[in-house]
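Peer 1: Dumping what Swiss-Prot says about this protein:
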BINDING   Gln11, Ser138, Gly142, Thr143, Gly144, Asn204, Asn226  GTP binding site
VARIANT   Thr33 to Ser  In strain: 22000, A128 and Nine
VARIANT   Ser40 to Thr  In strain: 22000, A128 and Nine
VARIANT   Thr54 to Ala  In strain: 22000, A128 and Nine
Amino acid sequence: MREIVSLQAGQCGNQIGTKFWEVVSEEHGIDGTGQYTGTSDLQLERINVYYNETGTGKYVPRAVLVDLKPGTMDVIQGGPLGGLFRPDNFVFGQSGAGNNWAKGHYTEGAELVDQVLDVVRKEAEGTDCLQGFQLTHSLGGGTGSGMGTLLVSKIREEFPDRMMATFSVVPSPKVSDTVVEPYNAVLSVHQLVENSDETFCIDNEALYDICFRTLKLSAPTHGDLNGLVSIVMSGITTCLRFPGQLNSDLRKLAVNMVPFPRLHFFTVGFAPLTARGSSQYRAVTVAELTAQMFDAKNMMAASDPRHGRYLTVAAYFRGKVSMKEVEDQMVSIQQKNSQYFVEWIPNNVQSAHCEVAPRGLKMSVTFIGNNTSIQELFKRVGDHFDVMFRRRAFLHWYTGEGMDEMEFSEASANMHDLIAEYTQYQEAGVDDEEEVAYEEEPQE
């Protein structure tokens, strides 16, 4: 079976990751101690993608939990899922990264990384046929961004032919935690462009907007935001965890979604999202789901898909859904909004189906789009980066850990290149494709 090893780095990564395990364990009928209490054979059919079954019949997540300070780990171990994870898989330092990317990537994190890789190796050896890794982390802090990207590059070296998917929480000015977030984010994107195969961009600002506007929560907490993220993560991984007609794994997803290796940053969405009180007043139909999932207000990254074009789209429907209806809806959406899809990739909308609906819903859909408007998100972070870097503000924290200014300039340049590539393909028509291919050949 095609197993996935899951990594969580830093406070944000661990909180989102643990919420994800909460949702997935519930869907598979596994309680807080790892015992199976479910009712359906479907729950067990592909359970070993994410869980390891011990000799005593206990199911243990293939998860490695990493942080540079023990606080978050203590909370997880004391929480409802404390007995689920393997105790050896908690790897933590004592010092913290102090929201400093350099500490996570070069000093504190580098000291801990071998210990983490040992645990990762152990998990990888316990699999039949490892398909890849998924990392949950944020790009704004120190541990998730610095040490998270360090882990990605180390795992890349050791398992070059395995897939690497990341769920990355991008910082946003409205929900800012620290002033150096733009530095940490740009340095991380620089790494992810090279080393990740698929990155699902999640954005605190967009999550807040969804909580305010759609879910009508007056004061959203981080718990609400993490809940949204975990719903999406559960949806994206549905096809990996349950049998379905389009039984995708991470590699098939990448083949369908990534037309050029650097352009692997996806916008994700979920439908139906309704406020707690008003759900009983709405009928959920396939038409409504498709409309809501393409709606800009439903995107979990603060970039407006109407400002760009879709290179590729994948939609995962769950529950009792007629596939014919889904296909018809998808075709009609593409015909009505043809200007939002690039015409030089035919059939660029894939839909898959899984019969197991999420808890409390009859049907739902998870949306993954590779849209050129994701550049807005990078532009936003890049602009904040430039404003600070121009004045060399806060740089001594990074150079003090042994970093060089050149590294900042390189990361910034790489991000600007990425933005330029997205713009280029957004504007490319069918006829320009030959010229584009010609330009890309290396000049001697």
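Cβ atoms here come from the backbone N, Cα and C positions, even for glycine.
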Peer 1: Rank aside, I only need the closest one: which of the variant positions Thr33, Ser40, Thr54 has its C-alpha nearest to that of Thr143 (GTP binding site)?
Peer 2: Thr33
Peer 1: Please give the GTP site's span as the largest CA-CA distance among Gln11, Ser138, Gly142, Thr143, Gly144, Asn204, Asn226, to the nearest whole angstrom.
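Peer 2: Comparing all Cα pairs, the maximum is 19 Å.
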Peer 1: How many other Cβ atoms sit within 10 Å of the Cβ of Asn204 (GTP binding site)?
Peer 2: 25
Peer 1: Considering only the variant positions Thr33, Ser40, Thr54, which residue has the minimal Cα-Cα separation from Asn204 (GTP binding site)?
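Peer 2: Result: the closest of the variant positions to Asn204 (GTP binding site) is Thr33.
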Peer 1: Just the number: how many Å between the Cα atoms of Ser40 (variant position) and Ser138 (GTP binding site)?
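Peer 2: Counting only the Cα atoms, the answer is 35 Å.
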Peer 1: Which residues does Gly142 (GTP binding site) neighbour through Cβ under 8 Å, counting only same-chain ones at least six apart?
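Peer 2: Listed in sequence order, they are Gly10, Leu68, Gly96, Ala97, Gly98, Asn99, Asn100, Trp101, Lys103, Gly104, Asn184.
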Peer 1: Hey, does DSSP put Ser138 (GTP binding site) in a helix, a strand, or just coil?
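Peer 2: It is in a strand.
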Peer 1: For Thr54 (variant position), which of the three DSSP-derived states applies: helix, strand, or coil?
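Peer 2: Note: Thr54 (variant position) is coil by DSSP, not helix or strand.
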Peer 1: Taking every protein chain shown into account, which of the binding-site residues Thr143, Asn226 has the largest tally of Cβ atoms within 10 Å of its Cβ?
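Peer 2: When each Cβ's neighbours within 10 Å are tallied, Thr143 leads.
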Peer 1: Once near-sequence residues are set aside, which residues in the chain of Thr54 (variant position), 6 or more away, have Cβ atoms under 8 Å from its Cβ?
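Peer 2: Within the chain, Thr54 (variant position) has Cβ neighbours under 8 Å at Gly34, Val60.
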Peer 1: Would you kindly give the Cα-Cα distance separating Thr33 (variant position) and Gln11 (GTP binding site), rounded to the nearest Å?
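Peer 2: For Gln11 (GTP binding site) versus Thr33 (variant position), the Cα atoms are 23 Å apart.
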